[in-house]
Amino acid sequence: MSTGKESSKAYADIESRGDYKDDGKKGSTLSSKQHFMLSLTFILIGLSSLNVWNTALGLNINFKYNTFQITGLVCSSIVALFVEIPKIMLPFLLGGLSILCAGFQISHSFFTDTQFDTYCLVAFIVIGVVAGLAQTIAFNIGSTMEDNMGGYMSAGIGISGVFIFVINLLLDQFVSPEKHYGVNKAKLLYLYIICELCLILAIVFCVCNLDLTNKNNKKDEENKENNATLSYMELFKDSYKAILTMFLVNWLTLQLFPGVGHKKWQESHNISDYNVTIIVGMFQVFDFLSRYPPNLTHIKIFKNFTFSLNKLLVANSLRLLFIPWFILNACVDHPFFKNIVQQCVCMAMLAFTNGWFNTVPFLVFVKELKKAKKKKEIEIISTFLVIAMFVGLFCGIWTTYIYNLFNIVLPKPDLPPIDVTQ
């Protein structure tokens with residue numbers, strides 16, 4: 001990893017500029033090797049920071065605790081807005097996630113059922129806080145680099161879901177189905193070992209490829225007038241389009257998935273567990289695939305995958321059409337809406353637009369800012385986007401309960417009475 005020092009120097013050069021404006025890759029001082037190592041670093045951070053949570057979900061560890069995890073994400077990102085978290089904390093936060101992984105393994109093997117359940121509750125909250133802080137720091141660093149790395153961070157987050165999903169399926173073929181406290185014992189052990197290895201890799205790449213120090217703090221203090229940033233309200237007005245798009249895409253996704261599709265689809269049409277696995281897999285795979293094209297717009301066939309925030313807002317408005325589509329798939333007893341292929345297409349389109357529209361704002365928001373130019377201002381706006389993403393997820397998971405107020409699940413057919421006289 002010989003590019004580590006050179007990459008850190010390149011990043012330090014960007015930090016030392018009085019004004020910051022990302023104009024794409026034109027004029028980049030980073031070599032292709034440095035760019036590759038940095039992109040791989042941010043992919044690993046995104047992947048490893050979400051693996052712990054995705055593994056818990058994949059093992060079906062008390063899904064209701066998901067709401068606590070989302071709450072932790074929101075709280076941590078808001079704290080990061082008002083309290084400057086040192087960049088050097090990034091590898092320590094990733095290390096904290098690896099300790100939580102070991103905690104799942106130890107508590108599942110040696111604790112009682114009640115103690116394990118209590119650990120899971122506490123761990124989900126801590127995962128939200130720690131992962132939220134790690135992602136906020138990483139997005140701040142990536143979005144203010146010479147070559148915007150925010151898109152690669154988003155890509156890493158997308159990889160996590162399909163990565164854990166595929167490993168889960170492979171382990172089903174090789175490990176014992178024995179369960180302990182309702183959770184597969186062998187799968188929990190191996191999945192969290194993989195999470196720990198990913199986190200260790202991410203820590204190594206962070207330390208070697210990123211400048212996590214604040215070398216220019218003294219210079220910044222000496223030039224307070226030059227470094228005076230715009231107020232939060234001015235920064236919000238300058239970036240409200242990106243903030244709104246981040247909120248909308250995440251709110252709609254978590255409102256519909258998995259609460260309506262696949263859960264209410266399964267209740268209405270008695271979908272088999274195998275087909276449910278396929279439907280969920282469609283979400284994981286297409287969410288993963290859609291996060292890459294926006295990062296590859298230098299390739300001709302992908303050049304139209306990034307566009308202005310105005311167009312993205314229009315696209316998010318059109319995305320609301322998924323609401324009636326998902327509801328019809330649950331409440332209509334017709335071969336078309338019961339068809340597994342149609343359901344997979346519906347889920348794939350929701351997932352593809354989710355990953356795509358989550359990545360674009362981090363890539364284009366800097367270019368559309370009118371007032372914000374300084375690196376510190378870009379970092380604050382990047383934190384705004386992370387908060388919008390987490391608040392969108394939080395609102396989505398809570399508003400999905402609205403559909404319980406309406407009878408969109410088809411009634412079960414009445415069974416013929418049993419003749420007890422025979």
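Keep in mind that glycine also has a Cβ here, set from the backbone N, Cα and C atoms.
Unsubstituted: the structure retains its original residues.
Listed in Swiss-Prot is the natural variant Phe36 to Ser, annotated as follows: No significant effects on affinity for hypoxanthine, inosine, adenine or adenosine. No significant effects on affinity for hypoxanthine, inosine, adenine or adenosine; when associated with I-129. Around the Cβ of Phe36 (variant position), 12 further Cβ atoms fall within 10 Å across all displayed protein chains.
Here Ser49 (mutagenesis position) comes close to Leu94, Leu97, Ala131, Ala134, Gln135, Ala138, Gly156, Ile157, Ser160, Ala202: these same-chain residues lie at least six apart in sequence, with C-beta atoms under 8 angstroms from its C-beta. Experimental mutagenesis at this site is recorded by Swiss-Prot as Ser49 to Cys, annotated: No significant growth defects in adenosine-dependent proliferation assay when transporter expressed in purine auxotrophic yeast strain.
Under the three-state DSSP scheme, Asn51 (mutagenesis position) falls in the helix class. All protein chains considered, the CB of Asn51 (mutagenesis position) has 30 other CB atoms within 10 Å. In Swiss-Prot, a mutagenesis experiment is listed as Asn51 to Cys, annotated with the note No significant growth defects in adenosine-dependent proliferation assay when transporter expressed in purine auxotrophic yeast strain.
Listed in sequence order, Gly158, Gly161, Val162, Ala351, Phe352, Asn354, Gly355 are the same-chain residues at least 6 apart in sequence whose CB falls under 8 Å from the CB of Asp287 (inosine binding site). Taken residue by residue with DSSP, Asp287 (inosine binding site) is part of a helix. Annotation source Swiss-Prot lists inosine binding site at Trp53, Gln135, Asp287, Arg291, citing experimental evidence.
Leu73 (mutagenesis position) carries a helical DSSP state (H, G or I). Cβ neighbour count for Leu73 (mutagenesis position): 27 (other Cβ atoms within 10 Å of its Cβ, all protein chains included). Under its mutagenesis annotations, Swiss-Prot gives Leu73 to Ala the following note: Reduces the binding affinity of GSK4 inhibitor.
One natural variant named in Swiss-Prot is Phe92 to Ile, and its note says No significant effects on affinity for hypoxanthine, inosine, adenine or adenosine. Secondary structure at Phe92 (variant position), as computed by DSSP, is helix. Sequence-distant neighbours of Phe92 (variant position) (same chain, six or more apart, CB under 8 Å from its CB) are absent.
Counting only same-chain residues at least 6 apart in sequence, those with a Cβ under 8 Å from the Cβ of Val129 (variant position) are Gly72, Leu73, Cys75, Ser76. For the natural variant Val129 to Ile, Swiss-Prot gives this note: No significant effects on affinity for hypoxanthine, inosine, adenine or adenosine; when associated with S-36 or F-133. The structure shown keeps the original residue.
Gln135 to Ala appears in Swiss-Prot as a published mutagenesis result, with the remark: Abolishes inosine binding and transport activity. Reduces the binding affinity of GSK4 inhibitor. Look at Gln135 (mutagenesis position): DSSP puts it in a helix.
Annotation for Phe139 (mutagenesis position): spatial neighbours Gly150, Met153, Phe362, Ser382, Thr383, Leu385, Val386, criterion Cβ-Cβ under 8 Å with sequence separation of six or more. Recorded in Swiss-Prot as a mutagenesis result, Phe139 to Ala carries the remark: Reduces the binding affinity of GSK4 inhibitor.
Sequence-distant contacts of Leu197 (variant position), defined as residues of its own chain at least six apart whose C-beta falls under 8 angstroms from its C-beta, are absent. Here Swiss-Prot describes Leu197 to Phe as a natural variant; the accompanying note says: Modestly increases affinity for adenine; no significant effects on affinity for hypoxanthine, inosine or adenosine.
The number of other CB atoms found within 10 A of the CB of Arg291 (mutagenesis position), across every protein chain shown, is 27. Looking at Swiss-Prot, the entry for mutagenesis of Arg291 to Cys says: Results in severe growth defects in adenosine-dependent proliferation assay when transporter expressed in purine auxotrophic yeast strain. Abolishes adenosine and uridine transport.
Of all the Cβ atoms in the protein chains shown, 13 others lie within 10 Å of the Cβ of Val345 (variant position). Here the residue is the original one, but Swiss-Prot notes a natural variant at this spot, Val345 to Ile: No significant effects on affinity for hypoxanthine, inosine, adenine or adenosine.
Counting Cβ atoms from all protein chains shown, Ala351 (variant position) has 26 others lying within 10 Å of its own Cβ. In the three-state DSSP classification, Ala351 (variant position) falls within a helix. Here the residue is the original one, while Swiss-Prot reports the natural variant Ala351 to Ser with the comment Modestly decreases affinity for hypoxanthine and adenine; no significant effects on affinity for inosine or adenosine.
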Of the recorded positions Phe36, Asn51, Trp53, Arg291, which sits closest to Val345 (variant position) by Cα distance?
Arg291
Excluding near sequence neighbours, so keeping only residues 6 or more apart in the same chain, what lies with its CB under 8 A of Trp53 (inosine binding site)?
Gln69, Phe124, Ile127, Gly128, Ala131
Within 10 Å of the Cβ of Gln135 (mutagenesis position), how many other Cβ atoms can be counted across all chains shown?
27
Return only the integer: C-alpha distance in Å from Arg291 (mutagenesis position) to Phe36 (variant position).
17
Could you measure between Asn51 (mutagenesis position) and Phe36 (variant position) for me? Cα positions, answer in whole angstrom.
22
Given that the record lists Trp53, Gln135, Asp287, Arg291 as binding inosine, what is the largest C-alpha to C-alpha distance among them, in Å?
20
